[in-house]
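Written out below as structure tokens is the structure these notes cover.
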Amino acid sequence: MAPKRRAPPASQPADGGKKAKGGQEEEEDAWSSALNALKTAPREKPPATIDGQCPLSAGPDAKVYEDYDCTLNQTNISANNNKFYIIQLIEHGGTYSTWNRWGRVGEVGQSKLLPFTSLEAAKKDFEKKFWEKTKNRWAARDNFVAQPGKYTLIEVQPGAGQEVALRVDGAGDEKVSKRRVLPCALDETTQKLVALIFSSDMFRHAMQAMNIDVKKMPLGKLSKQQIARGFEALEELEAALGEQPRSMSRLEELSSRFYTIVPHNFGRARPPPIDSPELLRAKKDMLLVLADIEVAQSLQAQKVEEEEVVAHPLDRDYALLCCQLTLLEDTSQEYEMILNYVAQTGGQVYVLNVWRVAREGEDKLFQAHDHLEHRRLLWHGTNVAVVAAILKNGLRIMPHSGGRVGKGIYFASENSKSACYVGCTSKRVGLMFLTEVALGKPYCITRDEPTLQQPPNGYDSVQACGRTEPDPAQDVEVTLDGKKVLVCQGKPIPMPAYKDSSFFQSEYLIYQESQCRIRYLVQLHF
């Protein structure tokens with residue numbers, strides 16, 4: 001059991017959070033809403049920096065001339081091509097050079113630095129190389145059109161770092177006045193949690209685990225428009241997968257396009273074609289993780305008021321979540337109940353900490369389902385990289401058009417089932433949500449129904465009945481905000497009524513995002 005710890009001071013959510021929407025409003029699908037948000041995001045002009053492999057990058061007076069800087073990518077599965085090309089025009093000491101570096105994605109590659117006697121000559125060389133590699137004019141790059149057999153322009157945006165130093169104009173010269181940072185108001189354990197869910201190293205590890213090349217899409221430089229193009233490429237792949245008979249050459253072509261837009265590091269291995277619904281779903285989820293990482297990075301990039309006394313960085317990050325996290329004492333009844341829930345239904349996992357969660361505005365959304373009486377506290381596993389986005393925006397309908405139980409939010413009564421979807425840190429630390437789900441009258445199924453987008457008429461949720469279920473006789477009833485909620489406390493036992501079910505463990509599905517309320521965040525070691 002975790003050592004005894006003090007509870008964090010009660011804190012109030014920041015004012016001005018997102019406005020609660022009426023429960024009767026139709027809720028947007030995460031896929032389409034994420035795509036629309038990314039496509040309509042303001043286009044930011046990146047401040048170009050010299051490629052770190054360039055010998056001039058360490059020079060004090062060297063800089064990229066204006067915006068003469070581009071990263072190109074090309075993937076061709078049939079030819080086992082997965083390569084990049086960097087072109088920059090560098091100004092240094094009154095002279096100009098072009099820098100070119102190229103190679104296989106994930107490797108340093110080869111390079112060439114060419115000095116020129118004039119700016120015009122350097123521009124001409126840069127623009128010529130861009131044309132040779134892309135068959136697009138540099139002057140028309142804002143209307144870039146990908147050409148067969150050529151490189152595609154990869155779009156990045158400015159970094160998300162915040163300055164701590166405040167620049168002050170003095171009399172006659174400029175000086176830097178350090179802001180006084182207030183002590184952190186969070187308890188030590190919650191400080192570590194906030195540091196984890198906003199950690200650049202954690203985001204980088206999550207991206208590497210998905211084979212995303214972090215050199216081409218460095219943290220803080222993920223372009224919203226670039227992610228949107230990835231979404232669109234997957235939509236084309238989904239349509240091609242639905243065609244009968246399937247064309248493998250077409251799937252390879254579209255997969256190559258996707259890998260060109262979202263650079264992946266496969267080493268020297270041949271990039272795999274996305275040729276099954278399972279692989280397509282994995283890439284969809286990957287892009288949603290990328291979008292959620294961008295949400296967390298954007299939260300941190302919000303402008304800080306220029307004050308001489310500023311909140312501690314962890315307090316600022318915590319406030320951005322618009323969510324109250326209360327660390328539970330390991331001697332409390334709540335903690336013991338959750339510890340037993342994990343012990344009875346989980347695998348080889350160890351509970352590190354548990355926080356009670358109160359998301360701003362979620363209680364009002366959840367009230368739209370007060371009439372539903374059948375409620376359970378159920379598990380939801382996710383990647384640690386998206387926890388900040390979930391705490392900020394809530395659980396969303398995942399775009400599993402080919403999922404076993406359709407397009408909804410998936411929960412489980414067995415910790416080991418939801419644990420399959422947890423993405424851990426490099427130290428095998430993961431986070432899971434315990435969520436109150438208003439199930440009402442569930443529609444019970446024993447076979448896959450992947451086309452479901454809502455429960456049948458007369459039902460409020462869907463239960464994929466598993467061949468095992470935590471012993472119902474051991475369920476306990478707790479009261480949360482005046483409502484009775486069932487919590488599993490027994491070991492899974494065979495369910496004779498569902499011995500022929502295609503589901504080994506039960507899953508619970510809702511098709512409205514407001515039909516659940518996050519109650520606890522559980523940190524585990526796997």
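Every residue, even glycine, has its Cβ placed from backbone N, Cα and C.
Nope, none of those substitutions made it into this model, it's the original residues.
Small disclaimer: the values here were computed from a predicted structure and weren't measured.
Residues annotated as domain 'WGR' in Swiss-Prot: 61-151.
Swiss-Prot lists 183-301 with the feature domain 'PARP alpha-helical', giving sequence analysis as the kind of evidence.
If you average pLDDT over the domain 'PARP catalytic' (312-526) in this model, you get 94. Positions annotated as domain 'PARP catalytic' by Swiss-Prot, on the basis of sequence analysis: 312-526.
Reduced to three states, the DSSP call for Y85 (mutagenesis position) is strand. The mutagenesis experiment Y85 to A is recorded by Swiss-Prot, whose note states: Does not affect activation by nicked DNA, while it prevents activation by a 3'-overhang substrate.
In the three-state DSSP assignment, the secondary structure recorded for W102 (mutagenesis position) is strand. One entry in Swiss-Prot concerns the mutagenesis experiment W102 to L. Its note says: Reduced activity on nicked DNA.
One mutagenesis experiment named in Swiss-Prot is R104 to N, and its note says Abolished activation by nicked DNA. Other Cβ atoms within 10 Å of the Cβ of R104 (mutagenesis position), summed over all protein chains shown, number 16.
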For W102 (mutagenesis position), which residues of its chain lie six or more apart in sequence with Cβ-Cβ distance below 8 Å? K83, F84, Y85, I86, G109, Q110, S111
Secondary structure content of the domain 'PARP alpha-helical' (183-301), with strand meaning DSSP E or B: 76 helix, 3 strand, 40 coil
Among all the protein chains here, how many other CB atoms are within 10 A of the CB of Y85 (mutagenesis position)? 20
